Amino acid sequence: MSRGPEEVNRLTESTYRNVMEQFNPGLRNLINLGKNYEKAVNAMILAGKAYYDGVAKIGEIATGSPVSTELGHVLIEISSTHKKLNESLDENFKKFHKEIIHELEKKIELDVKYMNATLKRYQTEHKNKLESLEKSQAELKKIRRKSQGSRNALKYEHKEIEYVETVTSRQSEIQKFIADGCKEALLEEKRRFCFLVDKHCGFANHIHYYHLQSAELLNSKLPRWQETCVDAIKVPEKIMNMIEEIKTPASTPVSGTPQASPMIERSNVVRKDYDTLSKCSPKMPPAPSGRAYTSPLIDMFNNPATAAPNSQRVNNSTGTSEDPSLQRSVSVATGLNMMKKQKVKTIFPHTAGSNKTLLSFAQGDVITLLIPEEKDGWLYGEHDVSKARGWFPSSYTKLLEENETEAVTVPTPSPTPVRSISTVNLSENSSVVIPPPDYLECLSMGAAADRRADSARTTSTFKAPASKPETAAPNDANGTAKPPFLSGENPFATVKLRPTVTNDRSAPIIR
């Protein structure tokens, strides 16, 4: 394909402009993209390092397992191998920055200046040569015009030959300049592309070596890694032997087995005794809902010796919900006979009414406790005479001592504060009339208490007469002796009641 000098000249100039207007700006963009690539790879290497550090930590956890120790070591080795490969990749990308990014940055600044100067020099020389050629051609035309109308033709002919030679030499010179300029421009362009290819080939060689090194390293370790996780349900022989020993233990106990403490053994004996009792006895009904009614005169029927056990029993009942095993341990520590059931004696009559889960009894009856623990003021026991079982208020009974007789004891004031303190002078043989207990009618009791408080405000100088010991008082419906002052007058006219604050879960506070 033949081209004229002007066409070649245009190709030369377009080549220079292509380098300056397309290649160099593209190179600048490539440098920016390469820097972003570097940042991404560095971030990937850091993230990979953190990831494989986590793999190593999990491997350390696995090494503590009796069946996964080998897998733990494999995880640690995988972590170290990949971190080593990441370090090698980091070194390769340092070369990428040094051999490509840094070199391109250095070349681009120099090349812009060089290409501008080269193109300008080419255009200037081409213009000068072209002007010289045109000037010689103009002189040749002038000589030819003069020689045509002149008589001395030989004189102009000699000059014409000289100008023709000059024009020819200058045409050859300018053509050679255009050809050399075009070649130089194309080579300059090629050198730049070649430089870019050469730098990336060098980096590719580093990456190739990195991949060969990685493949060699992974090929030497990967089969052994895969072998450790082929059978996930395989248990090491040592662990299997240990499991078999646990399945078939020897006849002699292990010397290092801890023995139970004596207190726990005694608590277990008590618990077994209660379990045996619950198995042999019929099914126990649930305790009534609500707290049992507490008689305000209960302490008057307790001996000093029995008042403390009663208070202890109330205290123990309040702490029952906290820890049953503790109360059983305390019962054992107090010396109670575990094999002997506790008995109580009734001090007030009690009527069950229509509730089949409650127990009815009269005053002075003996009840065997089937459950020695109170539940909200209720006890569960069996009547010694009727053999009936049921729940009853604990405040209607007192502990039965072995040497206690059936005689009525003298009521003594309780050492602990009671809800009301009477100033009536009661004789030793007289007894207080006890109203029929009915714990279900709390509202009627509250009204009766209000009426007694109103009657206490009236001023009366009545004093209860002492009953004669030689005359026996008749019994009322409750089984208690009828006092001689039941003549319709108020026996508690001189009683002054102190204001109290009653809390169902605590003793009254006297102000």
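Quick reminder: no glycine exception, Cβ is built from N, Cα and C everywhere.
In this structure the noted substitutions are not present, so the sites keep their original residues.
Database features, via Swiss-Prot:
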DOMAIN    1-249  domain 'IMD'
MUTAGEN   Lys141 to Glu  Loss ability to induce the formation of actin clusters; when associated with K-142; R-145 and K-146
MUTAGEN   Lys142 to Glu  Loss ability to induce the formation of actin clusters; when associated with K-141; R-145 and K-146
MUTAGEN   Arg145 to Glu  Loss ability to induce the formation of actin clusters; when associated with K-141; K-142 and K-146
MUTAGEN   Lys146 to Glu  Loss ability to induce the formation of actin clusters; when associated with K-141; K-142 and R-145
DOMAIN    339-402  domain 'SH3'
Proximal but sequence-remote residues of the same chain as Lys146 (mutagenesis position) (Cβ under 8 Å, at least 6 apart): Tyr156
Structural state of Lys141 (mutagenesis position), classified by DSSP into three states: helix
Where Lys146 (mutagenesis position) falls in three-state DSSP terms: helix
Helix, strand and coil counts within the domain 'SH3' (339-402) (DSSP): 3 helix, 31 strand, 30 coil
Spatial neighbours of Arg145 (mutagenesis position) that are distant in sequence (at least 6 apart) but have CB under 8 A: none
